[in-house]
Amino acid sequence: MDVLVPIYTGPINPVFPSRAHPSPPLGLTSNLFPIQTNKFYGNLYIGTRHNPSWSHPYSVTWLNGSSYYGLAISHIDDSQRVFGPDPESVPCQYYFNPAGLYSIIISAREFASGNLLSLDQSRHFSIQATLSATTSGSGTIILPIVAGMGFVSGYYTNLTPVFNSSILFSSITKINFSRGYKYRIQLTDGKIWFLYAFPTSSSSTFNLTLASNSQLTTSTKFTGLIQICKVPNESVNNSYPDTIYDASAGVYTTSISLSAQVSGTTGEYWFRFATAGYTNLNPLMFALPHHMQSFGSDTQAYKTGLGLASTTMGIMFAYATKTWHLIEKNLPTQVGFLPIPWNGGSNTYSPTALAAIRAACATDINFDVVNASNLDSMYTSGKIVAMYAQVCLVASRILGDSTLTNTGLTKLKQAMARFTTNTQMYPLVYDTTYKGIISTAGYSSPLADYGNTYYNDHHFHWGYHIYACAVIGLLDPSWLVNDNIRYVNALLRDSANPSESDTYFAMFRNFDWFVGHSWATGIFESGDGKDEESTSEDFNFLYATKLWGMVRNDTVLINRANLMLAVLKNSLNTYIYMTPTTSVQPSQILGNYVTGITFMNKVDYATYFSAEEYCKQGIHMIPTTPISGYLRSPSYVQQDWNAKIAPIINTFSNNWTGILWSNYAIYDPKTAYNTFAASTFTADKIDNGASKTWYLAMAAGMGGSP
């Protein structure tokens, strides 16, 4: 089954008025597609436009200052990482890759007084950059910036190539190469790079000279392709870089298309590389560790052995092929609305458990969800309606109590009507600039509602609302009428539109199919790139998406969510959830058990709101739902608990107490259940996005019934 069928391709729900964004992108001259807001190249059109963009393994930075002009290429080896704040501590809090190390800067003599950067074709995996002189003239350098690109490729038209380096050049050597020109460039840091040149005209020549230790020059205007790549150091290279790079030099990837199929518990997806130049050759593209774990045998055969370090995701290896085929098995088809055991045991509810759950539900159902969710934040209101939806779900599907269910469902529908009719404190609008659904809260204050107006955290926010709507649809199918369906579908299209044929929204705004997880940062400039603070709210969105598919009998949506959850599981357990045996992350941080805030250029065992250990851990647990154990395995939960949480669990008492214990139920549901059932588990230990009803039902349903 093709799972990338559009949700809908028609106009957006008229309940959302149209409005331009207060901060339009810079330098986007034209675009055939809705502008991506949460992708790796965002720094090219935001703020100063001079912060890096990480395509992995390379990063590129536009320079237009007093010293350098053009597009700088950087690559940082593992040995250059900076650990801190005390590099000798075990574990360290963070590490980052140093900035401003511009190995080679693609430029032109005509850029001596400045250059312009224009952008177009903003797509899921790529964007096209064009450099031109600030003075009159028609010369350009067109550079497709593509995730995983093996070369940084620039097509020159009528410009005189110049190359600079902030690290400084040591030597250059011309090497015989039959298809064009090749130079071996050594920098003063000992690193070696290759530069290839392919003139369009066979009569043209390309002669590169070392003008100074900071500049390589040519003497004539040039039209044709120039490609630059780094020779790996011996610690990661077990092949012959000359041979491998030579075989693919002259062809370059301009964009990547995605396709995906699901059959039962197996999902497959493909990256197909559109190419230019010598298109008869196989392009060279670098794969991340989680890609290599999932490659089919038809792709594994093209591994070259050429490796370069990524910034935060381990060593990447180059594959010379026009298509990647990836397979994910054991999709979470068994996961639905109700808890299931992840560590053995039965999900049968004992009379004792049912009595405790009923007592909690009888109290929680009286919660005033209508007024409590009348807030200025889509995120916080979403947590509250989702929490109450869980109470209603338990009343109906676990307790079978129609009185409690009807009482709760009536109030939940009333609370959700405020959002489906868009009459909350800060209504949503359709942004005609970036083509998305945003809160009006940030038009006067960009960081209002956690930056929702500027595309921060949409999958976090919408996930809670979609979950609540899915529960209503399950308990009362008559609620699934046009206006309510269109509300949910608009949120889905905004965050996870699966197809470029839906031209009203960017394709997969939050989820990054290349790195395998979402990015929460929207259109804010950042020296370390986009980031994600809460992995659990990432998969909560996909879980809610699946549940909505279930109540709508939408098998495409269900299967797409299942596949994305499997990809996310692979990615999170490769890069973010760590144990002492993890090999991808450096040993200096493994003792944190979770990377913390994951940026494109660093990881920081921290949160944006607290330095407390329980927050650093808990932000990757909230909310605990039936899907949690699929991504956070019982083994991982046990090791993390023993090392990081058990030493602190009795040293504090607040809403994070319940969050940590609910996560522990994945491994030890009986102890978690007994904790929740005890008289000492008071209301102050329950988060506003959870309830005692849900905690008891979750732990019992995971196998913890007494």
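In case you wondered, yes, glycine gets a Cβ from its N, Cα and C as well.
Substitutions noted, but not modelled.
Taken straight from Swiss-Prot:
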| type | residues | note |
| --- | --- | --- |
| ACT_SITE | D457 | active site |
| BINDING | H461, D531, E533, E537, Y614 | (1,3-beta-D-glucosyl)n binding site |
| ACT_SITE | E533 | active site |
| MUTAGEN | E537 to A | Severely decreases occurrence of ascospore release from ascus during sporulation. Endocytosis and activation of bipolar growth appears normal |
| ACT_SITE | E537 | active site |
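Features as recorded by Swiss-Prot, highlighted on the structure.
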| residue | record | DSSP class |
| --- | --- | --- |
| D457 | active site | coil |
| D531 | (1,3-beta-D-glucosyl)n binding site | strand |
| E537 | mutagenesis position | helix |
| Y614 | (1,3-beta-D-glucosyl)n binding site | helix |
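Site extent for (1,3-beta-D-glucosyl)n: among the recorded binding residues H461, D531, E533, E537, Y614, the largest C-alpha separation is 22 Å. The separation of E533 ((1,3-beta-D-glucosyl)n binding site) from D457 (active site), Cα to Cα, is 10 Å. The binding-site residues shown are H461, D531, Y614; of these, the one with its CA atom nearest the CA of E537 (mutagenesis position) is H461. Ranking the recorded positions D457, E533, E537 by how many other Cβ atoms lie within 10 angstroms of each Cβ puts E533 at the bottom.
Long-range Cβ contacts of H461 ((1,3-beta-D-glucosyl)n binding site) within its own chain (separation 6+, distance under 8 Å): M378, Y379, G382, D449, Y450, N452. Taking the Cβ of Y614 ((1,3-beta-D-glucosyl)n binding site) as reference, residues of its chain lying under 8 Å away and at least six apart in sequence are, in sequence order, I645, I648, I649, F652, W656, T657, L660. Long-range Cβ neighbours of D531 ((1,3-beta-D-glucosyl)n binding site) (same chain, at least 6 residues apart, Cβ-Cβ under 8 Å): W519, A520, T521, I597, T598, F599, M600.
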